[in-house]
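Colleague: Let me begin by handing over the structure; questions about it come next.
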Amino acid sequence: MANWYRPNYPEVRSRVLGLPEKVRACLFDLDGVLTDTASLHTKAWKAMFDAYLAERAERTGEKFVPFDPAADYHTYVDGKKREDGVRSFLSSRAIEIPDGSPDDPGAAETVYGLGNRKNDMLHKLLRDDGAQVFDGSRRYLEAVTAAGLGVAVVSSSANTRDVLATTGLDRFVQQRVDGVTLREEHIAGKPAPDSFLRAAELLGVTPDAAAVFEDALSGVAAGRAGNFAVVVGINRTGRAAQAAQLRRHGADVVVTDLAELL
């Protein structure tokens, strides 16, 4: 089990879950935490941005600098709503385009258009490759469910419902706050804590009785900003630098797999 480095936590309620006694609900991000779809998102973001940047370079004469699937993904788009990810990355390249509207086609040179182009690419990857569940995450969900804790999935992806259904994870989940929810209820995306706060509200618990599980820097920052009982950072890369970044952004503990908490 992972070592907690905060000395003032109450007695751990169960060696099975590795959580403080006061925790009554678990709020999980989806991509990279429960499912191995983060790699598909990375591929889709890179394919979309590289195509757009190449088109733009040919049109304007600017130098083509491709999207970095490691540095750019984690810094600018991971864990954010699609439109926020598009704005964040383009801003890093000093590129400004109109927002457009949510129903813009993928060919439109707008924030929403590029976001929809990325989503189309993601759907193709999901059809071709499918979404895989991390074995350790499935085992942890089973243990959380057996312990009687509430479970919510909190994701910026608008595809969350479909992924949960196709992977069978929906049987563990009582509440879902995703990209569709954020749009319909006008909830701010991560790193704002609003989506996690909404999930806790739906489960009927206060933030100090809920644990947040995140692999994205924006996600752990959201968990810390919401004053949740504990924020668990998942470092699938295994790199010390990424673990340090997760802690710096608000993770109380960092693991490479949820099974380490069992």
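Every residue, even glycine, has its Cβ placed from backbone N, Cα and C.
Pulled these from Swiss-Prot:
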- Asp29 to Ala, Glu or Asn: Loss of activity (MUTAGEN)
- Asp29, Asp31, Asp215: Mg(2+) binding site (BINDING)
- Asp29: active site, nucleophile (ACT_SITE)
- Asp31 to Asn: Retains 30% of wild-type activity (MUTAGEN)
- Asp31 to Ala or Glu: Loss of activity (MUTAGEN)
- Asp31, Gly79, Arg82, Ser157, Asn159: beta-D-glucose 6-phosphate binding site (BINDING)
- Asp31: active site, proton donor/acceptor (ACT_SITE)
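Mind mapping these onto the model and telling me what they sit next to?
Modeller: In the three-state DSSP scheme, Asp29 (mutagenesis position) is classed as coil. For Asp29 (mutagenesis position), other Cβ atoms within 10 Å of its Cβ number 31.
Summarising the environment of Asp31 (mutagenesis position), the number of other Cβ atoms within 10 Å of its Cβ, over all protein chains shown, is 25.
Its Cβ taken as reference, Ser157 (beta-D-glucose 6-phosphate binding site) is surrounded by 22 other Cβ atoms within 10 Å in the chains shown.
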Colleague: Assuming the binding residues for beta-D-glucose 6-phosphate are exactly those in the record, Asp31, Gly79, Arg82, Ser157, Asn159, what is the maximum CA-CA distance in angstrom, rounded?
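Modeller: Pairwise Cα check on Asp31, Gly79, Arg82, Ser157, Asn159 gives a maximum of 14 Å.
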Colleague: What is the nearest of the binding-site residues Ser157, Asn159, Asp215 to Asp29 (mutagenesis position), using the Cα of each?
Modeller: Asp215
Colleague: So which other residues, same chain and not among Asp31, Gly79, Arg82, Ser157, Asn159, have a Cβ within 8 Å of the centroid of the Cβ atoms at the beta-D-glucose 6-phosphate site?
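Modeller: Near the beta-D-glucose 6-phosphate site, beyond Asp31, Gly79, Arg82, Ser157, Asn159, sit Leu30, His41, Lys81, Ser155, Ser156, Ala158, Thr160, Asp178, Gly179.
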Colleague: Within the chain of Gly79 (beta-D-glucose 6-phosphate binding site), which residues six or more apart in sequence place their C-beta under 8 angstroms from its C-beta?
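Modeller: Spatial neighbours, sequence-distant, of Gly79 (beta-D-glucose 6-phosphate binding site): Asp29, Ser156, Lys190, Pro191, Glu214, Asp215, Ala216, Leu217, Ser218, Gly219.
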